[in-house]
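Notes to accompany the following structure.
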Amino acid sequence: MTEQMTLRGTLKGHNGWVTQIATTPQFPDMILSASRDKTIIMWKLTRDETNYGIPQRALRGHSHFVSDVVISSDGQFALSGSWDGTLRLWDLTTGTTTRRFVGHTKDVLSVAFSSDNRQIVSGSRDKTIKLWNTLGVCKYTVQDESHSEWVSCVRFSPNSSNPIIVSCGWDKLVKVWNLANCKLKTNHIGHTGYLNTVTVSPDGSLCASGGKDGQAMLWDLNEGKHLYTLDGGDIINALCFSPNRYWLCAATGPSIKIWDLEGKIIVDELKQEVISTSSKAEPPQCTSLAWSADGQTLFAGYTDNLVRVWQVTIGTR
């Protein structure tokens with residue numbers, strides 16, 4: 001008897017790539033998805049056989065692709081970043097923008113909330129990392145020892161006893177920053193291509209990075225060293241740790257690989273069955289991943305504008 005993933009359904013509603021998905025333990029029947037259609041959709045999960053969820057509300061306001069979205073820990077607010085160069089804070093009860101964050105000179109590629117929701121970090125194509133308060137005031141711009149190329153992803157560690165930010169960029173580097181003084185703690189060197197994503201484990205002890213070279217590299221955040229590398233075999237667009245299993249999920253081109261980190265083995269590989277009329281048609285790429293808070297459901301966003309929903313099931317292999 002092994003755990004495996006079963007496709008449960010899809011969420012249809014976007015008219016552009018699904019760039020990010022956010023879940024919250026406060027509201028297990030709600031998820032948010034960001035898209036290149038310039039909107040964020042708030043979904044009500046019905047878990048019906050035919051339709052896994054219905055679009056309840058579209059958050060509109062960005063004038064270009066929405067690149068990232070996260071939900072505050074109380075489930076009341078969402079934070080988004082866009083290629084229009086701004087961040088927006090949304091009140092999820094009303095669906096309105098409560099703050100616009102202006103300061104980046106180019107596309108915002110990534111946004112994150114600190115665990116206490118008091119600080120916000122953003123990464124941009126202007127090669128800077130900015131720290132903001134929730135009132136929309138930029139408190140600090142990291143330029144010293146910053147990335148020499150686009151900053152593709154920024155994340156806070158959830159561990160409040162080790163307050164750090166992890167970033168990655170198109171300069172192939174993973175950087176760890178001390179949140180107290182915004183100074184560089186560690187440069188993690190090893191990737192051979194540009195990086196798309198970095199994610200921190202739920203306990204804050206390690207992080208994983210991935211991008212063009214198809215390698216998921218794992219780094220020890222306490223010791224500041226490289227642990228091991230998992231071969232994804234294709235460009236890595238997104239990475240996320242399971243909230244309750246020692247698993248790492250990677251969006252590798254059109255498929256999703258799930259590794260058990262204890263044995264460093266693949267638990268499952270998720271591919272969507274594409275009935276293609278021409279063999280030259282490229283299958284949709286997986287661009288975003290998010291687990292439900294209970295770790296039983298995996299949401300995946302794709303370049304065919306769909307969110308596919310997979311569930312952990314017990315099966316016989």
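Glycine too: its Cβ is placed from the backbone N, Cα and C atoms.
As the structure is a computational prediction, the values presented were derived from the model and not from experiment.
What Swiss-Prot says about this one:
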| type | residues | note |
| --- | --- | --- |
| MUTAGEN | ARG57 to Ala | Decreased binding to PTK2/FAK1; when associated with A-60 |
| MUTAGEN | ARG60 to Ala | Decreased binding to PTK2/FAK1; when associated with A-57 |
| MUTAGEN | LYS127 to Ala | Decreased binding to PTK2/FAK1; when associated with A-130 |
| MUTAGEN | LYS130 to Ala | Decreased binding to PTK2/FAK1; when associated with A-127 |
| MUTAGEN | TYR140 to Phe | No effect on binding to SRC |
| MUTAGEN | TYR194 to Phe | No effect on binding to SRC |
| MUTAGEN | TYR228 to Phe | No effect on binding to SRC. Does not abolish phosphorylation by SRC. Abolishes phosphorylation by SRC; when associated with F-246 and F-302 |
| MUTAGEN | TYR246 to Phe | Abolishes binding to SRC. Does not abolish phosphorylation by SRC. Abolishes phosphorylation by SRC; when associated with F-228 and F-302 |
| MUTAGEN | SER278 to Glu | Enhanced translation of mRNAs containing poly-A leaders |
Roughly how many Å separate the Cα of TYR194 (mutagenesis position) from that of LYS127 (mutagenesis position), to the nearest whole number? 13
Out of ARG57, ARG60, LYS127, LYS130, TYR228, TYR246, give those mutagenesis positions positioned within 10 angstroms of TYR140 (mutagenesis position), comparing C-alpha atoms, in sequence order. LYS130
Which of the listed mutagenesis positions (ARG57, ARG60, LYS127, LYS130) has the least company, meaning the fewest other Cβ atoms within 10 Å of its Cβ? ARG60
Cβ atoms other than its own within 10 Å of the Cβ of TYR228 (mutagenesis position), all chains, total 10
Since the record lists TYR194, TYR246 as mutagenesis positions, which of them has the fewest other Cβ atoms within 10 Å of its Cβ? TYR246
Three-state secondary structure of TYR228 (mutagenesis position) from DSSP? strand
Do me a favour and check the Cα-Cα span between LYS130 (mutagenesis position) and ARG60 (mutagenesis position); whole Å is fine. 24
Given the mutagenesis positions ARG57, ARG60, LYS127, TYR246, which lie within 10 A of TYR228 (mutagenesis position) by CA-CA distance? none
According to DSSP, which kind of secondary structure is LYS130 (mutagenesis position) found in, if we only use helix, strand and coil? strand
